[in-house]
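Notes for the one structure printed next.
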Amino acid sequence: MVAFAGLTSKLTNLGNSAVGGVGGALQGVNTVASNATLQKNILLGTGDSLSVDAQAKASKESDANGAKLIAMQAQETMKKQTMDVLNAIQAGKEDSTNKKISATATNAKGISY
């Protein structure tokens with residue numbers, strides 16, 4: 001029963017981590033979008049020039065890179081969470097196997113011929 005409670009606790013913590021990770025990723029996306037809008041508005045107010053165009057291009061590339069990094073981080077977080085759940089399941093199975101072996105050994109001690 002203790003192993004089940006521990007597994008339940010691990011799964012609950014994992015779920016909370018998933019919600020926090022996705023929330024953080026979404027917040028990052030909103031920050032990138034907000035920065036892009038701000039840069040666009042600043043650039044629109046400065047007029048046309050090669051340096052303004054270069055800055056706009058650099059900002060766009062930087063925002064695209066930031067979005068890729070956020071997506072990569074979210075993907076890796078999901079992979080880690082999956083591995084954590086699989087490890088918790090495996091640990092529960094190993095615990096059950098160890099208990100069965102121990103009980104069999106204890107019962108065998110009482111057998112005499």
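Heads up, the Cβ atoms here are built off N, Cα and C, so glycines get one too.
In Swiss-Prot, a published mutagenesis experiment is listed as Gly23 to Ala, annotated No effect.
Annotation for Ala54 (mutagenesis position): no same-chain Cβ neighbours under 8 Å separated by at least 6 residues are found. Ala54 (mutagenesis position) falls within a helix when secondary structure is assigned with DSSP. Under its mutagenesis annotations, Swiss-Prot gives Ala54 to Glu the following note: No effect.
Per Swiss-Prot, mutagenesis Lys93 to Ile is noted as: No effect. Under the three-state DSSP scheme, Lys93 (mutagenesis position) falls in the helix class.
There are 11 other CB atoms within 10 A of the CB of Glu94 (mutagenesis position), with all protein chains counted. Glu94 to Lys appears in Swiss-Prot as a mutagenesis experiment; the accompanying note says: Affects the regulatory function.
One entry in Swiss-Prot concerns the mutagenesis experiment Asp95 to Ser. Its note says: Affects the secretion function. With a 10 A radius on its CB, Asp95 (mutagenesis position) counts 15 other CB atoms from all the protein chains.
One mutagenesis experiment named in Swiss-Prot is Ile111 to Pro, and its note says Affects the secretion function. Secondary structure from DSSP puts Ile111 (mutagenesis position) in coil.
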